[in-house]
Amino acid sequence: MKPGGNTIVIWMYAVATWLCFGSTSGWSFTLEDNNIFPKQYPIINFTTAGATVQSYTNFIRAVRGRLTTGADVRHEIPVLPNRVGLPINQRFILVELSNHAELSVTLALDVTNAYVVGYRAGNSAYFFHPDNQEDAEAITHLFTDVQNRYTFAFGGNYDRLEQLAGNLRENIELGNGPLEEAISALYYYSTGGTQLPTLARSFIICIQMISEAARFQYIEGEMRTRIRYNRRSAPDPSVITLENSWGRLSTAIQESNQGAFASPIQLQRRNGSKFSVYDVSILIPIIALMVYRCAPPPSSQFSLLIRPVVPNFNADVCMDPEPIVRIVGRNGLCVDVRDGRFHNGNAIQLWPCKSNTDANQLWTLKRDNTIRSNGKCLTTYGYSPGVYVMIYDCNTAATDATRWQIWDNGTIINPRSSLVLAATSGNSGTTLTVQTNIYAVSQGWLPTNNTQPFVTTIVGLYGLCLQANSGQVWIEDCSSEKAEQQWALYADGSIRPQQNRDNCLTSDSNIRETVVKILSCGPASSGQRWMFKNDGTILNLYSGLVLDVRASDPSLKQIILYPLHGDPNQIWLPLF
């Protein structure tokens with residue numbers, strides 16, 4: 001029986017006598033070279049008393065900063081540590097939560113998955129039932145100075161917690177108020193003041209508002225909205241499906257070939273409608289952390305050719321598949337072998353994307369960095385700007401002319417020449433060439449099997465939405481009824497008002513404080529190509545400047561280009 005009399009099967013561990021240094025979070029010890037080194041796990045604090053959007057944002061950023069070293073970053077998304085070879089003194093972080101009632105509990109998070117493994121309240125510590133002996137041994141290093149240690153008979157997965165709570169996540173409210181109540185419930189469980197269903201419900205709240213918010217910028221954004229408006233509400237389908245898909249998304253991204261998935265992953269929008277994700281591009285601003293799934297293959301190409309330096313303690317190398325995709329570019333048109341004729345030297349062109357299985361728009365991304373259609377290679381005619389791109393036999397073409405790298409920002413580059421794939425016109429039938437890279441819309445591409453632009457709202461400073469207003473753009477109160485707040489994200493890197501897809505979000509100059517406008521997409525210029533970054537900014541690739549709410553003052557009704565500083569007026573989030 002647990003103190004207080006709640007009926008629950010628990011196992012009580014004998015507690016060894018430890019030297020106590022007065023810390024409420026406990027000390028962990030690791031044995032190296034026959035020496036014992038005490039080390040306190042890092043502690044991050046958060047209080048619901050007077051919580052603000054900024055205090056919560058700072059808290060989640062601090063949690064992320066402690067969960068990952070930043071040594072392993074793939075497609076701009078940090079990867080959590082591999083549990084194999086991870087020293088025990090680096091295995092956990094502690095999150096100390098307090099509330100208006102001045103009650104305090106300390107959660108323990110596993111750095112390998114950002115998940116809660118247990119918590120401390122006063123002189124008692126409680127742990128979810130571990131999945132294996134290794135985890136069972138690891139948690140013995142947590143809260144070593146408590147008088148009482150208990151392990152629940154249940155694990156911490158959502159299915160079991162929902163069963164115990166008697167409710168599903170989609171019916172459990174989240175927000176600052178629910179978190180306040182959850183802290184009290186966890187605290188009073190040690191005295192018998194909390195029943196098991198309430199305890200399970202409280203775990204669900206804490207896990208979503210801390211672990212899931214650390215994993216996803218999207219979920220962090222949802223929690224910020226609740227705090228901003230002092231709102232209590234249950235998560236919508238977009239949140240639930242992200243939570244359920246984190247492991248599969250991590251696997252798909254790490255096993256992707258230059259960002260393209262071997263098979264799609266289905267997610268849901270806020271209204272419950274389903275959509276499939278075929279590539280990493282839309283996920284870069286959505287996912288903050290990935291669980292480690294596999295080591296990068298030796299030949300894999302990373303964002304802008306920067307390879308992460310991480311130790312490989314085992315042989316679990318990523319699959320490195322060879323997906324078959326369409327390559328979507330300027331104005332949503334596809335890379336196409338002209339007239340479906342595969343004789344050597346036939347031109348590659350822009351053409352409306354097909355929905356059938358015609359080979360001349362299907363491209364295999366090969367491990368050798370060739371891009372092939374019907375077994376033949378996408379090949380540049382030479383290494384000078386302006387030469388055309390053709391289909392050619394892979395075995396007889398010049399090897400360097402058939403090699404391409406696909407960057408996360410949508411650039412397809414020939415390494416030999418440092419020239420990039422380009423469409424100098426946005427019309428159907430335009431012959432593709434290679435050109436000097438200026439990060440223009442005419443040089444933006446996306447290997448995917450979803451040929452339609454991704455439609456989204458874009459939320460920025462103070463939870464306000466980016467809105468097109470004739471030729472101007474600024475932020476206003478968000479409303480699902482406002483069509484002018486809907487944006488189509490094109491594969492070529494342009495951001496277009498859903499109401500008029502012939503227009504583009506545009507900077508007509510590359511200098512700081514240039515006012516961003518809505519202008520014709522016709523130029524397909526460098527000032528019309530953008531990238532959603534993992535840090536929440538929207539980057540103009542050519543200038544290196546980001547979208548910024550001028551002076552953090554929405555009343556000025558100006559969005560400008562500005563150097564990166566990372567303040568809230570430069571942070572944006574696509575919501576679906």
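Using the three backbone atoms N, Cα and C, a Cβ is placed for every residue, glycine included.
Under a cutoff of 8 A between CB atoms, and with a sequence separation of 6+ in the same chain, the neighbours of ASP548 (carbohydrate binding site) are ILE559, ILE560, LEU561, TYR562, ASN569, GLN570. If you look up Swiss-Prot, you'll see 43-45, GLY50, GLY85, 176-181, 230-232, ILE324, 336-340, GLN349, LYS354, ASN360, ASN409, ASN449, 548-551, 565-569 marked as carbohydrate binding site.
Recorded in Swiss-Prot as a mutagenesis result, ARG83 to Ala carries the remark: No effect on the toxic activity but suppresses the vascular leak syndrome. Packing around ARG83 (mutagenesis position) is summarised by its Cβ count: 17 other Cβ atoms lie within 10 angstroms of its Cβ, all protein chains included.
Mapped onto three states, the DSSP output places ASP110 (mutagenesis position) in strand. Within 10 Å of the C-beta atom of ASP110 (mutagenesis position) sit 24 other C-beta atoms, taking all shown protein chains into account. One entry in Swiss-Prot concerns the mutagenesis experiment ASP110 to Ala, Glu or Asn. Its note says: Suppresses the toxic activity.
Spatially close to VAL111 (mutagenesis position) yet at least six residues away along the chain are ARG66, LEU67, THR68, LEU80, PRO81, LEU86, GLN90, ARG91, PHE92, ILE93, judged by Cβ distances under 8 angstroms. Here Swiss-Prot notes a mutagenesis experiment, VAL111 to Ala or Met, with the remark: No effect on the toxic activity or the vascular leak syndrome.
Listed in sequence order, there are no same-chain residues at least 6 apart in sequence whose CB falls under 8 Å from the CB of ASN132 (mutagenesis position). For the recorded site, ASN132 (mutagenesis position), the DSSP three-state label reads coil. For the mutagenesis result ASN132 to Ala, the note given in Swiss-Prot is No effect on the toxic activity but Suppresses the vascular leak syndrome.
Positions annotated as active site by Swiss-Prot: GLU212 (among others). The Cβ of GLU212 (active site) lies under 8 Å from the Cβ of ILE219, VAL239, LEU242, GLU243, TRP246, each on the same chain and at least six residues away in sequence.
Residues or ranges marked as domain 'Ricin B-type lectin 1' in Swiss-Prot: 321-448. Assigned with DSSP, the residues of the domain 'Ricin B-type lectin 1' (321-448) fall into helix, strand and coil as follows: 16 helix, 47 strand, 65 coil.
Confidence across the domain 'Ricin B-type lectin 2' (451-575), taken as the mean pLDDT and rounded to a whole number, stands at 98. The annotation domain 'Ricin B-type lectin 2' is assigned in Swiss-Prot to 451-575.
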- Any idea what the Cα distance is from ILE43 (carbohydrate binding site) over to ASP110 (mutagenesis position), rounded to a whole Å? 13
- Message: Just to verify: the residue among GLU181, ASP336 with the fewest other Cβ atoms within 10 Å, which of the binding-site residues is it?
- Response: GLU181
- Number of other Cβ atoms within 10 Å of the Cβ of GLY566 (carbohydrate binding site) across all protein chains: 12
- Task: Can you grab the distance from ARG83 (mutagenesis position) over to GLN349 (carbohydrate binding site)? Cα atoms, rounded to a whole Å.
- Result: 47
- Item | Between ASN176 (carbohydrate binding site) and ASP110 (mutagenesis position), the C-alpha gap once rounded to whole angstrom | 23
- According to DSSP, does ILE43 (carbohydrate binding site) fall in a helix, a strand, or coil? strand
- When you measure from the Cβ of ILE43 (carbohydrate binding site), how many other Cβ atoms are you left with inside 10 Å? 15
- Note on the structure: Sequence-ordered list of residues in the chain of GLN349 (carbohydrate binding site) that lie 6 or more positions away and have a Cβ within less than 8 Å of its Cβ, or none, is VAL335, ASP336, VAL337, ARG338, SER428, GLY429, THR430, THR431, LEU432
